[in-house]
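Visitor: I'd like to ask some things about the structure below.
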Amino acid sequence: MSETAEKAIEIWKIRRLVKQLINCHGNGTSMITLIIPPGEQISRYSNMLAEEYGTASNIKSRVNRLSVLSAITSTRERLKLYNKVPDNGLVIYCGEVIMEGNKTRKLNIDFEPFKPINTSQYLCDNKFHTEALAELLESDQRFGFIVMDGHQTLYGVVSGSAREVLQRFTVDLPKKHGRGGQSALRFARLRDEKRHNYVRKVAEGAVQHFITDDKPNVAGIVLAGSADFKTELGQSDLFDQRLQSRIIKTVDVSYGGDAGFNQAIELAADTLSNVKYVQEKKLIQRFFDEISLDSGKYCFGVVDTMNALQEGAVETLLCFADLDMIRYEFKNSEGNPVITYMTKEQEEKDSTNSFLLDKDTGAEMELVSSMLLSEWLAEHYKDYGANLEFVSDRSQEGMQFVKGFGGIGAVMRYQLDLSMLDPESDEFYSDSD
């Protein structure tokens, strides 16, 4: 599996972790956030935590004091696992989290981020602080688009899986005049002046949208449009030199506005090949192509996809990043494992909890583990020799994959008759749900 794809999975894990941590709350100031940037000394932070322990011993509230001391102790224990700060820095979260029914649970997490985190932070609060992680996620490459023709201009950005229109405006330029003589010269001057002012306005808008704190805020700029407006803009002295150096592609499009923006993204695909939005469309399109060819080298829905994975037949597994599917592993009365997949909605509808019962004996099975299927896949996909790609529903193809195919499917290495396999969880899951 490529380094880029593995990094994408690490990013997905952090994104999901941030979502979970944001919803965690505690009593008092017993939730610790510790972020250590690359190049720092572990000993410095060990000494700092020792001092913090002494200070926390003076907290008047007994309950809060014990909680804070416990969190500091857990943080120190986590820190001892490292001889030095990892290359990308170190992030530690420790503390007691309030669960449903006002119960508390200790949460201790330590990890190296997927890229350097240049923040030093130590906070005791009633929540975990994830702002620094959120910044890491947001700082994926952004590409600016200017779609310009004789009727309108659109500014947009593509970053990761997202495309966003920043601004659009229309323009009313005079058409070429058919008369001759002085009248023609006058109209030509007027037309050139309005065209010049239009290019100036577009250039000024580019600075407004693509420069922040005197620096370009995009990794590259794509100029798109019909006629020669886009070329004129790129070569004009009116176009900011800082942005001129960021032009990576100029493309001809048949439309203006949103349609032109979408076409420009497609035409610039090779240049933007590292942008997740484009990669995602290509991945899902390959899946759709296999279906169109009726090649037999595809599957979709959780039951068929997981069976194909177990058989080692999956080359590339596609999974909706926010798939609401839980993987339950039970042990039946004979000690054999039973795997069941259910959405939270299906579980809520199952008022009798029939999914907990052995379908042969009716006896309640022993629960071994339960976790989101997406998280299980992120941990185990390599065991089956598969590539794993998380996709969003932000593109048209992604939306179709989620709505029409259940948000999980695969391109297979070879044809496999899935009807010959015995899907243990078929009783509890319908691909149409």
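Just so you know, glycine gets a Cβ as well, placed from its N, Cα and C.
The following feature annotations were taken from Swiss-Prot:
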type	residues	note
MUTAGEN	Arg189 to Ala	Reduced interaction with sup35/eRF3
MUTAGEN	Arg200 to Ala	Reduced interaction with sup35/eRF3
MUTAGEN	Phe288 to Ala	Reduced interaction with sup35/eRF3
MUTAGEN	Ser292 to Ala	Does not affect interaction with sup35/eRF3
MUTAGEN	Tyr298 to Ala	Slightly reduced interaction with sup35/eRF3
MUTAGEN	Phe300 to Ala	Does not affect interaction with sup35/eRF3
Visitor: Highest Cβ count within 10 Å among the mutagenesis positions Arg189, Arg200: which residue is it?
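Guide: Neighbour-count leader: Arg200.
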Visitor: Quick check for the class: what is the C-alpha distance, in angstrom and rounded, between Phe300 (mutagenesis position) and Ser292 (mutagenesis position)?
Guide: 14
Visitor: Here are the mutagenesis positions: Phe288, Tyr298, Phe300. Which has the lowest count of other Cβ atoms within 10 Å?
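Guide: Counting other Cβ atoms within 10 Å of each of the mutagenesis positions Phe288, Tyr298, Phe300 gives the minimum at Phe288.
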Visitor: Need this for a regression test: mutagenesis positions Arg189, Arg200, Tyr298, filtered to those with Cα within 10 Å of Phe288 (mutagenesis position). What's left?
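Guide: Correct set: Tyr298.
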Visitor: In whole Å, how far is Ser292 (mutagenesis position) from Tyr298 (mutagenesis position) when you measure between their Cα atoms?
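Guide: Cα-Cα distance, Tyr298 (mutagenesis position) to Ser292 (mutagenesis position): 10 Å.
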Visitor: Could you tally the C-beta atoms, other than its own, that fall within 10 angstroms of the C-beta of Ser292 (mutagenesis position)?
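Guide: By my count, 10.
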